[in-house]
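**Student:** Sharing a structure with you now.
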Amino acid sequence: MNIKKFAKQATVLTFTTALLAGGATQAFAKETNQKPYKETYGISHITRHDMLQIPEQQKNEKYQVPEFDSSTIKNISSAKGLDVWDSWPLQNADGTVANYHGYHIVFALAGDPKNADDTSIYMFYQKVGETSIDSWKNAGRVFKDSDKFDANDSILKDQTQEWSGSATFTSDGKIRLFYTDFSGKHYGKQTLTTAQVNVSASDSSLNINGVEDYKSIFDGDGKTYQNVQQFIDEGNYSSGDNHTLRDPHYVEDKGHKYLVFEANTGTEDGYQGEESLFNKAYYGKSTSFFRQESQKLLQSDKKRTAELANGALGMIELNDDYTLKKVMKPLIASNTVTDEIERANVFKMNGKWYLFTDSRGSKMTIDGITSNDIYMLGYVSNSLTGPYKPLNKTGLVLKMDLDPNDVTFTYSHFAVPQAKGNNVVITSYMTNRGFYADKQSTFAPSFLLNIKGKKTSVVKDSILEQGQLTVNK
């Protein structure tokens, strides 16, 4: 038995009893000599107070994903027989869309609609200047089945699916892909992974000529970011926990290379567990709000989910050869709020750093947020490493609440910075996979989001073509 862990649980139990009896802080201090604590661990937090403001705030149309006309939505013609969902463009170091020999490139997850385990990365491309969804061509799968074995990597050989990531156009004209190696063989082990993708160009097409320098980068250290062994030790799926270490997003700053990614906090920066419910830093606002909200949470059916909620947008520094150089603190964490903040995305715009993430209401512990609610949250800082403050006072940037069965349901919203101006293009996928015989998961119509300092708003009447990446304004 872990005596330290047992002692910590006993302390928490005493405080829980005191709170339920209405004694709050004074009773707890008298019985155990300890008090509710406030520990930020030197990172920014998505607080319960901010999130509780969102159900009212989201009624404003400037935060709402536009309504789309289902009769105009097309499957991707070059992806016949495939659902296509999470996607990301080949980007320059500053986040703008790269021009690769006259083409824009998008990497996307795709698979057989009838087989939920069929998840691989495909490469799509479109001539610069074209915007129609029918102009997207399909170069096929990035990786051959044999590549993971040929890489001579002990983690890669157990990969069963390829999950989301990012891609950068390097200064020497190469395509460097980052993605998530998912292994169904090891309780959902997830590993940040990279490869150079060799692509040849002609006047009419792009062709994948294999990959090289294919290797694992990071699978969690346990201290800063939860690893799969901790998930297993605590009961794996039966525990109700949700282990994440995925969606690597590449970014450069001042000559340094980094990955920002979805994760869960580790044992040294605010781990999951009942004791986390008594950290004032996770609640925000004031001590009186903490007392009221913590008592309510302790008596609610969301208590167990909140205990396990320790989502984070993590960060590591890379060497020039894209190996791990340094494990860094998370940019932001969502302890007690949600265990899952996805599709990490960060870029510099007009002198500020903007950090975005997608999340589902069904994974949250906030009153007033429903299981159908879909969000893109956003944060702003003067530096890449933070501290980050919520955009629009709460972090709400986009909200969508369509039934998952709706053809125009969208998720995986991704902000693409433009070369000029204050608008970014929002891409996403439309239609959940495997729901319809004739409607596949496809590129959703893009639209514009305006960013000015600490505020954002959806630009009215700004719906673009399906999968459109850039605007000439």
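Glycine is treated like the rest: Cβ placed from N, Cα and C.
The sucrose binding site annotation in Swiss-Prot covers Trp85, Asp86, Ser164, Arg246, Asp247, Glu340, Arg360 and rests on experimental evidence. A mutagenesis experiment is reported in Swiss-Prot for this position, Asp86 to Ala, and the note states: Lack of levan synthesis. Residues or ranges marked as active site, nucleophile by Swiss-Prot on the basis of a curator's inference: Asp86. Mutagenesis annotation in Swiss-Prot: Phe182 to Trp, described as 2.1-fold decrease in catalytic efficiency. Synthesizes a bimodal levan molecular weight distribution; the structure shown retains the original residue. While the structure shown retains the original residue, Swiss-Prot records the mutagenesis experiment Phe182 to Ala with this note: 3.7-fold decrease in catalytic efficiency. 1.6-fold increase in KM for sucrose. Synthesizes only high molecular weight levans. Residues annotated as Ca(2+) binding site in Swiss-Prot, with experimental evidence given as evidence: Asp241, Gln272, Leu308, Asn310, Asp339. Experimental mutagenesis is annotated in Swiss-Prot for His243 to Leu, with the remark: Decrease in catalytic efficiency. Taken from Swiss-Prot, the feature active site, proton donor/acceptor covers Glu342, and the record attributes it to a curator's inference. As a published mutagenesis entry, Arg360 to Lys appears in Swiss-Prot alongside the note: Decrease in catalytic efficiency. Reduces affinity for sucrose. Synthesizes mainly oligosaccharides, but can still catalyze the synthesis of low amounts of levan. According to Swiss-Prot, the mutagenesis experiment Gly361 to Phe carries this note: Drastic decrease in catalytic efficiency. Reduces affinity for sucrose. Synthesizes mainly oligosaccharides, but can still catalyze the synthesis of low amounts of levan. What Swiss-Prot notes for the published mutagenesis of Phe414 to Trp is this: Increases transfructosylation activity. Quoted from Swiss-Prot, the note attached to the mutagenesis of Arg433 to Ala states: Drastic decrease in catalytic efficiency. Reduces affinity for sucrose. Synthesizes only oligosaccharides.
Structural setting of the listed features?
**Tutor:** Summarising the environment of Asp247 (sucrose binding site), the number of other Cβ atoms within 10 Å of its Cβ, over all protein chains shown, is 30. In the three-state DSSP assignment, the secondary structure recorded for Asp247 (sucrose binding site) is strand.
Non-local contacts of Asp86 (mutagenesis position) by the CB criterion (under 8 A, 6+ apart in sequence, same chain) comprise Ala108, Leu109, Trp163, Ser164, Arg343, Ser412, Tyr429.
Following the DSSP three-state reduction, the secondary structure of Phe182 (mutagenesis position) is strand.
For Phe182 (mutagenesis position), the count of additional Cβ atoms within 10 Å of its Cβ stands at 22 [all protein chains shown].
The secondary structure of Asn310 (Ca(2+) binding site), as reduced to three states from DSSP, is coil rather than helix or strand. When other Cβ atoms within 10 Å of the Cβ of Asn310 (Ca(2+) binding site) are tallied across all protein chains shown, the result is 30.
In sequence order, Tyr187, Gly188, Gln190, Gln226, Val228, Gln230, Phe231, Asn264 constitute the residues six or more apart from His243 (mutagenesis position) in its chain with CB-CB distances below 8 Å.
Sequence-distant neighbours of Glu342 (active site, proton donor/acceptor) (same chain, 6+ residues apart, CB-CB distance under 8 A): Thr244, Arg246, Asp247, Glu262, Thr357, Asp358, Ser359, Ser412.
Residues within less than 8 Å, Cβ to Cβ, of Arg360 (mutagenesis position) and separated from it by at least 6 positions along the same chain comprise Glu340, Ser371, Asp373, Ile374, Tyr375, Tyr411.
Listed in sequence order, the residues of the same chain lying 6 or more apart from Gly361 (mutagenesis position) and placing their CB within less than 8 Å of its CB are Ile369, Thr370, Ser371, Asn372, Asp373, Ile374, Tyr375, Asp401.
Sequence-distant contacts of Phe414 (mutagenesis position), defined by Cβ-Cβ distance under 8 angstroms and a gap of at least six in the same chain, are Ser87, Trp88, Arg343, Asn345, Phe356, Ile426, Thr427, Ser428.
According to DSSP, Arg433 (mutagenesis position) is assigned to coil rather than to any helix or strand.
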**Student:** Rounded to a whole number, how many Å is the Cα of Asp241 (Ca(2+) binding site) away from the Cα of Trp85 (sucrose binding site)?
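**Tutor:** About 25 Å separate the Cα atoms of these two residues.
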**Student:** Mind telling me which of the binding-site residues Asp241, Asp339, Glu340 has the densest Cβ neighbourhood, counting other Cβ atoms within 10 Å?
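**Tutor:** Going through Asp241, Asp339, Glu340 one by one, the largest Cβ count within 10 Å is at Asp339.
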**Student:** Report the same-chain neighbours of Gln272 (Ca(2+) binding site): residues 6+ apart in sequence with Cβ closer than 8 Å to its Cβ, ordered by sequence.
**Tutor:** Gln226, Asp241, Asn264, Thr265, Glu307, Leu308, Ala309, Asn310, Asn335, Asp339
**Student:** Quick check for the class: what is the C-alpha distance, in angstrom and rounded, between Trp85 (sucrose binding site) and Arg433 (mutagenesis position)?
**Tutor:** 8
**Student:** Using an 8 Å cut-off from the Cβ centroid of Asp241, Gln272, Leu308, Asn310, Asp339, can you name the remaining same-chain residues around the Ca(2+) site, in sequence order?
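**Tutor:** Sorted by sequence, the hits are Gln226, Asn242, Asn264, Glu307, Ala309, Gly311.
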